[in-house]
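Record features (Swiss-Prot):
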type	residues	note
BINDING	ARG120, GLU121, PHE265, ILE266, ALA267, CYS268, TRP269	sphing-4-enine 1-phosphate binding site
MUTAGEN	ARG120 to Ala	Drastically reduced affinity for sphingosine 1-phosphate
MUTAGEN	GLU121 to Gln	Slight activation of the receptor at maximal ligand concentration
MUTAGEN	GLU121 to Ala	Drastically reduced affinity for sphingosine 1-phosphate
MUTAGEN	VAL169 to Tyr	Strongly reduced interaction with CD69
MUTAGEN	MET180 to Tyr	Strongly reduced interaction with CD69
MUTAGEN	PHE210 to Leu	Impairs sphingosine 1-phosphate binding and signaling
MUTAGEN	THR236 to Ala	Acts as a dominant negative GPCR and inhibits S1P-induced Rac activation, chemotaxis, and angiogenesis
MUTAGEN	PHE265 to Leu	Impairs sphingosine 1-phosphate binding and signaling
MUTAGEN	TRP269 to Phe or Leu	Impairs sphingosine 1-phosphate binding and signaling
MUTAGEN	ARG292 to Ala or Val	Drastically reduced affinity for sphingosine 1-phosphate
Amino acid sequence: MGPTSVPLVKAHRSSVSDYVNYDIIVRHYNYTGKLNISADKENSIKLTSVVFILICCFIILENIFVLLTIWKTKKFHRPMYYFIGNLALSDLLAGVAYTANLLLSGATTYKLTPAQWFLREGSMFVALSASVFSLLAIAIERYITMLKMKLHNGSNNFRLFLLISACWVISLILGGLPIMGWNCISALSSCSTVLPLYHKHYILFCTTVFTLLLLSIVILYCRIYSLVRTRSRRLTFRKNISKASRSSEKSLALLKTVIIVLSVFIACWAPLFILLLLDVGCKVKTCDILFRAEYFLVLAVLNSGTNPIIYTLTNKEMRRAFIRIMSCCKCPSGDSAGKFKRPIIAGMEFSRSKSDNSSHPQKDEGDNPETIMSSGNVNSSS
């Protein structure tokens, strides 16, 4: 027993010491070929970094305004808007994390310990993972809300807490796996070229997870659209012409929103997914495209800038509130003004707009399912 226990202790100590060994960064970057690339093109990286940092600043400010809009507008203190707020928070952190990543890149990379390097890259994985999981949480909430509006209404505060908590817990675990041991510090031949301290198996695992998330989001939004179309056909069958035509308009608006959501998501993330798959399959120093990974990553980060536009600014009332925040106009009675400007007849609130952009759901239970998501609007039944 004695002789076998000594090597185990030594192995543990050496692995811990590796996390504070500055030479490991240089060794891994030299093995993958990124050491020479970064030395040869240091000036161009600085120029592109400035552009990328400006993009990140825009993303940060954009999402701060979204959070302020939700916080200062009482009518947005509902579960669905909390999901949008969580998405804005994760997108904001993605912008902050990528800015820090850029500032700590280049020559600064070789002054980092492996532990600091894992924190630099892990923070990006956590923020981007939280953003993607937030998109999935919004899709789940919209789908469940539609089903509950057909069956029965109940409190969804627990579901709100559960989904948001799961979003961050899973993201933290996913981003923390390399620093917890799933890395290639002691296995150079298994190292990623894009991220030289990450194991290729970890890269493949993350790519698989994100691909499954994308498929889940696609399936959920297709199911939402299918439910709306089913409702529209049912109204047509009952010869309820006014409701059927209104439902048909909402279905078309919903279809456009679904196409926008999925197209933007795929356009931003698919190139990075493909690059990471190439990283897993290519042998070291054989795929030159892997040395241009920053352009693929910034495209994924751009999704954090498009999310506020898709999920909030297409909502008419959120757009108005957003403009009020930007113009620094304090409207204490702004939340209740909309209620008194519309006549209330027989317990029903009528919107002045004939479009589906209003986020006030009609009291008619038959119309509720279609108002869940139309033209970017999101409403909760809570």
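Backbone N, Cα and C atoms are what each Cβ position is placed from, and that goes for glycine too.
So, quick note: what you're seeing has the original residues, none of the substitutions.
Feature map: annotations from Swiss-Prot on the structure.
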residue	record	DSSP class
ARG120	mutagenesis position	helix
VAL169	mutagenesis position	helix
MET180	mutagenesis position	coil
PHE210	mutagenesis position	helix
PHE265	mutagenesis position	helix
ARG292	mutagenesis position	helix
* To do: Please work out which residue of VAL169, MET180, ALA267, CYS268 has the most C-beta neighbours within 10 angstroms of its C-beta, and give that one of the recorded positions.
  => CYS268
* Asked: How many other Cβ atoms are found within 10 Å of the Cβ atom of ARG292 (mutagenesis position), counting all protein chains shown?
  -> 12
* Asked: Between TRP269 (mutagenesis position) and PHE210 (mutagenesis position), what is the CA-CA distance rounded to a whole number of Å?
  -> 9
* Number of Cβ atoms other than its own within 10 Å, given for TRP269 (mutagenesis position) -> 20
* Asked: In sequence order, which residues at least six apart in the same chain have a CB under 8 Å from the CB of ARG120 (mutagenesis position)?
  -> ALA100, ASN101, LEU104, LEU112
* Distance between PHE265 (mutagenesis position) and PHE210 (mutagenesis position) at the Cα atoms, whole Å? -> 11
* Structure fact -> Of the mutagenesis positions GLU121, VAL169, MET180, PHE210, ARG292, the one whose Cα sits nearest to the Cα of ILE266 (sphing-4-enine 1-phosphate binding site) is PHE210
* To do: Ten-angstrom check, please: count other Cβ atoms within 10 Å of the Cβ of GLU121 (mutagenesis position), all chains counted.
  => 21
* Structure fact -> Of the recorded positions listed (PHE265, ILE266), the greatest number of other CB atoms within 10 A surrounds the CB of PHE265
* Asked: Restricting the comparison to the recorded positions GLU121, MET180, ALA267, CYS268, which residue's C-alpha is spatially nearest the C-alpha of VAL169 (mutagenesis position)?
  -> MET180
* Asked: If you measure every Cα to Cα distance among ARG120, GLU121, PHE265, ILE266, ALA267, CYS268, TRP269, the residues said to bind sphing-4-enine 1-phosphate, what is the biggest one in Å?
  -> 25
* For CYS268 (sphing-4-enine 1-phosphate binding site), identify the closest of the mutagenesis positions MET180, PHE210, ARG292, judging by Cα separation. => PHE210
* Using Cα coordinates, what distance in whole Å links ALA267 (sphing-4-enine 1-phosphate binding site) and PHE210 (mutagenesis position)? -> 14
* Structure fact -> The number of other Cβ atoms within 10 Å of the Cβ of PHE210 (mutagenesis position), counted over all protein chains shown, is 20
